[in-house]
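Right, one structure below, let's go through it.
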Amino acid sequence: MEKSIAKGLSDKLYEKRKAAALELEKLVKQCVLEGDYDRIDKIIDELCRDYAYALHQPMARNAGLMGLAATAIALGINDVGRYLRNILPPVLACFGDQNDQVRFYACESLYNIAKIAKGEILVYFNEIFDVLCKISADTENSVRGAAELLDRLIKDIVAERASNYISIVNNGSHGLLPAIKTDPISGDVYQEEYEQDNQLAFSLPKFIPLLTERIYAINPDTRVFLVDWLKVLLNTPGLELISYLPSFLGGLFTFLGDSHKDVRTVTHTLMDSLLHEVDRISKLQTEIKMKRLERLKMLEDKYNNSSTPTKKADGALIAEKKKTLMTALGGLSKPLSMETDDTKLSNTNETDDERHLTSQEQLLDSEATSQEPLRDGEEYIPGQDINLNFPEVITVLVNNLASSEAEIQLIALHWIQVILSISPNVFIPFLSKILSVLLKLLSDSDPHITEIAQLVNGQLLSLCSSYVGKETDGKIAYGPIVNSLTLQFFDSRIDAKIACLDWLILIYHKAPNQILKHNDSMFLTLLKSLSNRDSVLIEKALSLLQSLCSDSNDNYLRQFLQDLLTLFKRDTKLVKTRANFIMRQISSRLSPERVYKVISSILDNYNDTTFVKMMIQILSTNLITSPEMSSLRNKLRTCEDGMFFNSLFKSWCPNPVSVISLCFVAENYELAYTVLQTYANYELKLNDLVQLDILIQLFESPVFTRMRLQLLEQQKHPFLHKCLFGILMIIPQSKAFETLNRRLNSLNIWTSQSYVMNNYIRQRENSNFCDSNSDISQRSVSQSKLHFQELINHFKAVSEEDEYSSDMIRLDHGANNKSLLLGSFLDGIDEDKQEIVTPISPMNEAINEEMESPNDNSSVILKDSGSLPFNRNVSDKLKK
């Protein structure tokens, strides 16, 4: 440069610096006209070395910036592109200067350079975008204002030229190959043709890594800057930014958690636009695919309608039809002019035709629409060949579902909902991860989140339900899904628990082995569900249990009932509140006989006598009162399976009153009387008296209507009378005593007991005594399959063992022993029926203040449960 120009550029006054820049511009223009490019190189080198790179000299850097801008203006649009690689680096370096004035002039200089370079500036877009991203958060208002002007200019250039501008940097006169070529032998001149470099100045694939790095910026101004740029790139035709959606989608979700409302607003708008674009492209590709399938169908129909029978041999006719079909199919990917070229197609080998048909079918069946070389003159629609990477998008969405921000969760759910309707199959590999988060959202406090989560969960359930047939085997990894469901079940609320059971039921129908492999977790899930108070959850759990405990899977039922009894033994509160209901529901869903058989055999192995007595009383009470047990009661009454009665009798021997109740249900009154006589030989405990009191109340229930009518036939049922009178003689005089006594006194007994017995004996000797009802009602136990003596001996053995155990306990604990009151281990209110009836027995009043009366729908339950001492006050009250 001339010294005057150099001095003017370094002047403190802006007017003098501006005048010097104009002189420099004239000088460079003169060099361009004269072709003195060497001097231009020296001027640029001087401006960079001595001025723009002069660190800690703000005035020198300002001079260099003005000089470089003037040089770029002088070079013009035709020549500036070749010098940008030397001009731009020092200008961009000044954006990081500590002096705000230098940063301001850097913005001004780059603005002037970009205004001249236009599309050529796009070659250095990454570097420019990087400095703009940093300067957008500048603390100085003047610098930020200049940066906004520069940013606006770069956006305009990108919007206009990014999708089609090809740089001329490598297409100048320097280094080009000759346009003509002369043949050295003949002397002929030929024109050379070279392939044009079609590489665009702007490269989106090169820009995406930088965007991925910057998208996680924290500064709100930078975030707004990034969102604005993404809008520009998204709306620029031909760039196809949506193809790189997974690269920046995760960063946009972090913007939604920004504390500044303007950041959240612009981000929300951008994400709506992105989702709309995804939806548009997917629908477009689906529409194009359907059109192609329709074209194929039309061609096939045209072939079928045009073919007529000929006199050719069958093999030749089939081959001809096949070649004709190949001709029609070939038209899908060839120009129209080639469709009529029968000669070329007729010479095609049949093996090649088959291979072409196979590839064509694979193309039509593919999920994404692939790009074809020629589309028979069809108009190209932007977006029809874009490949949307849904798996990576879903990964980002699932990660953001676990966010603590409600807005982020809502948008992630909305995206998942839309993509599920577009391409549901891509969610199959992500089911386990999605459900682990989605089930938590079902219990969210925000109703909007819960509502959308329910919809998404329903869509996923429908998706898995639609996977049927061998072709889908192995596509869904049910094992991880089951693990995820069982883990989420215990920490979830009711809605989430119900959803978990819905999934487990579905998986069992699809892949039973996957459920059966997770026995421990399944048992815990079912037990937790049955212990809950929600009716829908219990219904789902029972439905799953019914599926798991199929008729052929007794081992599963046994293991489940073992775990259930273990839970009851460990959780006394659960026994008090839910044991009756749980056992009743399980028996109603499964076969009652099957459940009673299995659970009775399990109780035989328990050493805890008190717990065993509790469970036997629950089973006995349910057998008498539950409507679901009517079939089992009828089976016991008709003695269809004597061995079943025998097994129940032996298992229930630890609880004598329950054994007597069983005999009453089976109408085996002789056996009941014998048991009563046998047990009277041992010391009667308070527990037994309480249960007898309850049994007397149960005699008034509808279940024993038949027994009460049988009291009118004393000659046929003498042991019924003896048993009832025996119970009357055993219990203390109380309200229960008065109730039973009134019932017995209401009978019109006009004969003595001896006459009744003699009449009974004479009737047994009569060969015509074979009435069907009397056979059922009055069976001789000694002649039946119930093995009378064996059962009585077993009962005696159990009673003696229990008597010995009681004596040992009294010796160990002495006078302070507190015996557990059977019948008082449940709460006073049956939570499933919510019915309370006033007590009828002062004996029970001596123990508990209130007691429910039985009905056919609920068990008899004593209130204020707990282990109570049999003290003197109770004894005195019983005596009274």
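Cβ atoms are placed via backbone N, Cα and C, with glycine included.
Within 10 Å of the C-beta of HIS56 (mutagenesis position) we count 9 further C-beta atoms, all protein chains included. Per Swiss-Prot, mutagenesis HIS56 to Tyr is noted as: Loss of interaction with ATG18 and VAC7.
Under the DSSP three-state reduction, ARG61 (mutagenesis position) is assigned to helix. Quoted from Swiss-Prot, the note on mutagenesis experiment ARG61 to Lys is: Loss of interaction with ATG18 and VAC7.
Every protein chain shown contributes to the tally, and the Cβ of GLN101 (mutagenesis position) ends up with 15 other Cβ atoms within 10 Å. Quoted from Swiss-Prot, the note attached to the mutagenesis of GLN101 to Arg states: Loss of interaction with ATG18 and VAC7.
In sequence order, CYS107, TYR111 are the residues of the chain that are 6 or more apart from LEU149 (mutagenesis position) and have a CB within less than 8 Å of its CB. In the three-state DSSP scheme, LEU149 (mutagenesis position) is classed as helix. What Swiss-Prot says about the mutagenesis result for LEU149 to Arg is this: Loss of interaction with ATG18, FAB1 and VAC7. No loss of interaction with FIG4.
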Inset, instruction - Please report the number of other Cβ atoms within 10 Å of the Cβ of ARG61 (mutagenesis position). - result: 25
Inset, instruction - Could you measure between GLN101 (mutagenesis position) and HIS56 (mutagenesis position) for me? Cα positions, answer in whole angstrom. - result: 12
Inset, instruction - Name the secondary structure element type, per DSSP in three states, that contains GLN101 (mutagenesis position). - result: helix
